[in-house]
Amino acid sequence: MLIRRIKCLRYLGTRYNSSHYVTTPIFYVNAAPHIGHLYSAVIADAHCRYQRLRYPEQDVRLCTGTDEHGTKIQQAASLHGVPVAKYCDDISQRYREVFRSASIQQDDFIRTTEDRHKRAVANFWRTLHTRGHIYSAAYSGWYCVSDETFLTDSQLRLDEATGTRYSLESGHPVEWTEETNYMFRLSQFQDDVRHWVKTEARVRPAKFEKILLDTLSEPLPDVSVSRPSNRVHWAIPVPDDDSQTVYVWLDALVNYLSSVGYPDEKFSAHWPPAQQVIGKDILKFHGIYWTAFLLAAGLEPPGQLYVHSHWTVDGQKMSKSKHNVVDPLQAAQQYTMEGLRYFLLREGVAHSDGNYSHVKAQRILNSELADTLGNLLSRASAKSLNPGQIYPSPSAEHLADLLRSLDVAKRLQDSLLQLSERCESHYECNHFHLVADTTMAALHAANNFFESSKPWTLKAGAPDGNQARLETIIAMTMDALRLSGIVLQPIIPQLANRLLDKLSVPTAQRGWNYLAESFATSPNSSNSPAGLGESRQLDGQTSALLFQRILEETSAKEVKEQKPQPAKRSKSKKKERRETMS
C-alpha cells in the first residue's frame, strides 16, 4: 500500500519535527460568520494555547482563513449587488474582526484568492496530473449547486409530487448535469484511505470514524475535480486548460498546504498538520477526498481530524429563514467575548450538537464566572479583610493546623493536587467542558473552605483576631485562584490573565509547570504562594471585579457595577453528555 510507504517516511519526519501545526476549516464567504464558525476557531485556538502552555519548546502554528471561490460566491455577490472581489474582501474582513475580538491567536489567515494560494493549487494539480491520477472524461450526474458537488442516486431522495430530487445530507435540490470534466482516480485510493482512517485514532470522536468507515464500505467512484469555466468562472483556472476551472473543494483543501509555504521546501518543516479541526458537515471532504489527494501527491495525511458537531438555537437548527442565526459580535455585547468563548467551550461537546440559549448562557456565566470564580477573588482581596492588599505567604503552623482540623481544607488540597493531571488529560483530548468541570470543582472546594474557615472573624479588632491564621487562609484561597487561572488560560485567555495580573503573578510563572507549586504540594513550607517567594502586593491597577453578572434583557454596556453575589453551585441538571465519548 502507498500509505505504508508514507508511514515509513513519517517516522523520519516527525522524529525531528518539533512543529505542531493546527488548522481550522477555511470559512466559506457566502454569508457572514455565526457562532458555529466561531466554535471551530475557539476549539483550535484553545487547543493551540494549551499546547504552548504545556509544551513551550514546541513550535505551535495555527492557520485559519476564508474560502472565496465557486458558484455560491458569484450568486451571493450578485444578490448584494457588488463585484465578487469586493464581496469577498468584505466578508473575509468580518471573519478577521470576529476572530480578533475572540482573541483567536492565529499565525496565518489565508484567503483562497491570494496569489500564494493560486500558485500552490497550480503546483498541486500538476503533481496529481503528472502522477497519472487526473484524467479528462465526459461526466454526467446529479449536481447540487448549493453544495457544489455531484451526488449519487443513493445520496438523493425523490419528491414524488414534484419530481425534484434533493440531497439527503443537506436537503438542497439537485439538477442533472452533463459536461466534460477532469476526474480524480479516487477509486484507486479506497484501501489506502480506509487504512488511514482505521489507524492510530486518526478521526475523533470515534463516532465520526465509524461514519467514514461506513462510507468506505461501498466502492468509491472517481470524482470530478474541475468545472467548465463558462459555468464557474470565479475560480482558479486549471493549469494549461483555460476551458476548465479547479473544483472549489480541491482548491479549498490545498489552503492547508499554502499556509505553510507549499510548494517551496520550507513547508515540510510544518507538514503534516498535527490536528485539523472541522465541522461534521465537511467530514467526507476531509476524511476521504483530502486524504486521497494527499496520498496521490505523495504527501502525508494529517495526524488527526478532530470533528465537531453543530449548534442549534433554542433547540432549532440555525437558518436565515428562521431569523435565528447568532452573530458572535452581537452575542459578545451581551456576554462579553470571553463569556461567549467560555460558554461555547463549556457547553459544546464534539460528538453531539450543542444548544445555544440565552437562559442557559446567562445561568452558566453568572454561576461559574461571576460567582464561583469572580466572587472568590473579590472576597479574598476585599480591603475589609485584606487591607494590605497582599498575596500573603502562609504560616507553616496554621497551614498544618487547618489541613489537620478542617475537612474542607483537606478537600481543597486534594482537589488542587489532582488539578494538573486531570486537566492535562482533558486538554489532550480537546475535552474543554471537562477542564471547566474540574476547575469549577476546585473553585467550589476553595469557596467552601473560605466560608467554613470564617476569615472575617480573624481580622484585627475581632475577638478572635489572628493575623497569621487569616493570611494563611487568604494564601490558600489565592493559591486556588492562581492555579485555576493558569489552567483556564487556553479557554478564557483575557479573563485568566486579568485574574493572574490581579494576583501579581509574573508572566514567567504562568506556565503549566507552576501548577506543581502551591500549599497543596508543599504543605510544610512557610514560603508558599506556590514557591513564588515572599508575600507580594496585589496589582492595584487591576479590578477585583473579574466578571460582571449578566442581567436579564440588558446588554453588557448597560450593566452597572454590582456587588458580587455569594458563590453557589448551579442547581441545573448536569447534561448526560458529561461522560464524553472518546
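Each Cβ is built from the backbone N, Cα and C atoms, and glycine gets one as well.
The annotation ATP binding site is assigned in Swiss-Prot to LYS320. Secondary structure at LYS320 (ATP binding site), as computed by DSSP, is coil.
Swiss-Prot documents SER224 to Leu as a published mutagenesis change and attaches the note Results in progressive degeneration of photoreceptors and glia that show accumulation of large lipid droplets. Results in reduced cell proliferation, up-regulation of the mitochondrial unfolded protein response and cell aberrant mitochondrial respiration leading to an increased oxidative stress. Long-range Cβ contacts of SER224 (mutagenesis position) within its own chain (separation 6+, distance under 8 Å): TYR139, PHE150, ASN181, TYR182, MET183, PHE184, TYR247.
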Neighbourhood of LYS320 (ATP binding site), C-beta criterion under 8 angstroms, separation at least six: ALA31
